[in-house]
Structure formats: structure tokens, C-alpha cells
Amino acid sequence: MYGEWAAVNILMMSYVYLVQGFSIEHRAVKDVSLERSSRSVLERSEQQIRAASTLEELLQVAHSEDWKLWRCRLKLKSLANVDSRSTSHRSTRFAATFYDTETLKVIDEEWQRTQCSPRETCVEVASELGKTTNTFFKPPCVNVFRCGGCCNEESVMCMNTSTSYISKQLFEISVPLTSVPELVPVKIANHTGCKCLPTGPRHPYSIIRRSIQIPEEDQCPHSKKLCPVDMLWDNTKCKCVLQDENPLPGTEDHSYLQEPALCGPHMMFDEDRCECVCKAPCPGDLIQHPENCSCFECKESLESCCQKHKMFHPDTCRSMVFSLSP
């Protein structure tokens, strides 16, 4: 009888150890999968940021709420007569944005100036035409347009896509001098279109130069241990810590960049109106507070305001003093 119970206990303990081992292995595989997924997200974001060719594209990837504001400011830039009340209202609504709008404007102007495009430059005529050393021109150089500027990837170069030829009147002089300088027409290539094009075989991913990084050494007296699903190994503390204390790269909380940070919890951003508006409208018989979006019953009316010698504003349920022009 005792032998049978011993055998049963041994079988039960073996089963428990087997289940625990499977659970630990499953958590380890899940942690590795999560880390790979985080790296993939980071690499994809890095590629998108590197490929951004305008400030608008960069903001759209990195800070979506500033991108919305930037689009609005571009839309409002043509409106010169914006009253001070409206301007103050908007500056309050956009107080949570990450970048200053004026700074973005300066950066955008600088970016546009450095884009790949035809630029006026000076070229040496003799070198351009491949003339011999005993022939030279006066003036020796002419102004033409050539492609120049920066591209957004290391594997491409700013190159011309269309060319025209312009004629310049110059003096051609040969040595030894046998006659007076001759006035001749010279045709010089003038770039009219430019584009960032690959200089060689294109790889699926652009080569990214990085500084050499020394792998982080584990100074813990014992090797890394497997941690529970909601925890990670911390090399500095030599123990398992909660993911909130030591999050994986790319998994940090970026909720402050989302729409609630820009407009508040009860509002959403209206790109057409270029301002924050309430998410849910109030029923027809209630008035909506413009700041906290709460619904309330209007106590004022046209009659009550007339008795106070004031003007009734139905949208805000407020009585306003008459403004009489002189």
C-alpha cells in the first residue's frame, strides 16, 4: 500500500515539474517574441523618419498632433485679419503641443532651401567645354543652374532629370596671340529638373552609419534568470522588475502625444475648423459648455435679457451688453 502511494506521489510531482517547465519555456519564448516585435517597430519607425522628405512628413511620423496643428497654421497663414479674441482662444487650445509653431516655420523654410533642386552656380567655361590649355575665355566663368541640395537617403544623389542649353556670348582667346579676342557664342548645359536618384544597385534597406557601441555587460554575480510574463530582467539591479519600471525600447508610453493631450479628454481635433471641438453633441434642448463639453439647461431667454437691457446669445446662453457704435 505504501509503495503504491509513493508511486502516485512521484508521478504527480513529475507532472507538476513538467507543467512548470513548459510554462517557463512558454514565457521565455513570449518575451523573446515581444522584444523582436519592439525592435521591428523601432526599425520601421527609423526608416520612415529617415525617408521623410518634408517637415510635414516628419511630423506626421514623429508627432502627429503637431502635424495637425502645422497643417492648420498653413491653412490659416493666408488669413491676415484674424481678431485677437480668436487668436488667444487658439493659443490656449494648442498649449499642449510639443513644438513651437514659429520654430517649425523656420525649420520648414530652411528645409525647403536645402532640397534637391536647380541652383544658380558658377562654372568654368574652358573646363565645361573641354578646351585645350592654349585657349581660354573672358569672362572665364558663367552663371547657370545645376542640381544641388540634400537627399534624405545615403544611397541616392541629387541628379538632373532634364537639361536645356543656353547660349552665352564670350571672348575666346588663343595663345600665342595672333589676332584680337574673338566674340563667340558658347552653349552651356543648364539643369531644369532635379531628383534624388540611386547611384548604384538599390538595396532593400539603406545603409545606416552608426558609431560602434559596446554591448552592455551584465555585472550581476549570477546569470540572467527567467522572469514572469509581466516582468523583465534588469542588468543594473540584478533582478526581475516590472515592465513599467524598465520598459522595452519602443514600448514606452507615448499617450501624451495623442489627441487627448492636444485637446483634452472630452474633445477631438477638427482639421477643417483648425481647433478642438466636443466629441459628443448635447441634446437639442441643452447648451454645451465650450471648454469642458458639459451639457446644461439654459436659464436665460430673450425676454429675461431684454428685462436686463442686455442681448441674448443663444449659442452660449449668455446675456451680453449692447454695443452701440457712436
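One is the number of the first residue shown, and numbering goes on along the chain from there.
Including glycine, each Cβ sits where the backbone N, Cα and C put it.
These numbers come from a predicted model, not from an experiment.
For the mutagenesis result CYS141 to Ser, the note given in Swiss-Prot is Inhibits ability to activate VEGFR-2 and VEGFR-3. The secondary structure of CYS141 (mutagenesis position), as reduced to three states from DSSP, is extended strand.
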Excluding near sequence neighbours, so keeping only residues 6 or more apart in the same chain, what lies with its CB under 8 A of CYS141 (mutagenesis position)?
CYS122, VAL123, GLU124, VAL125
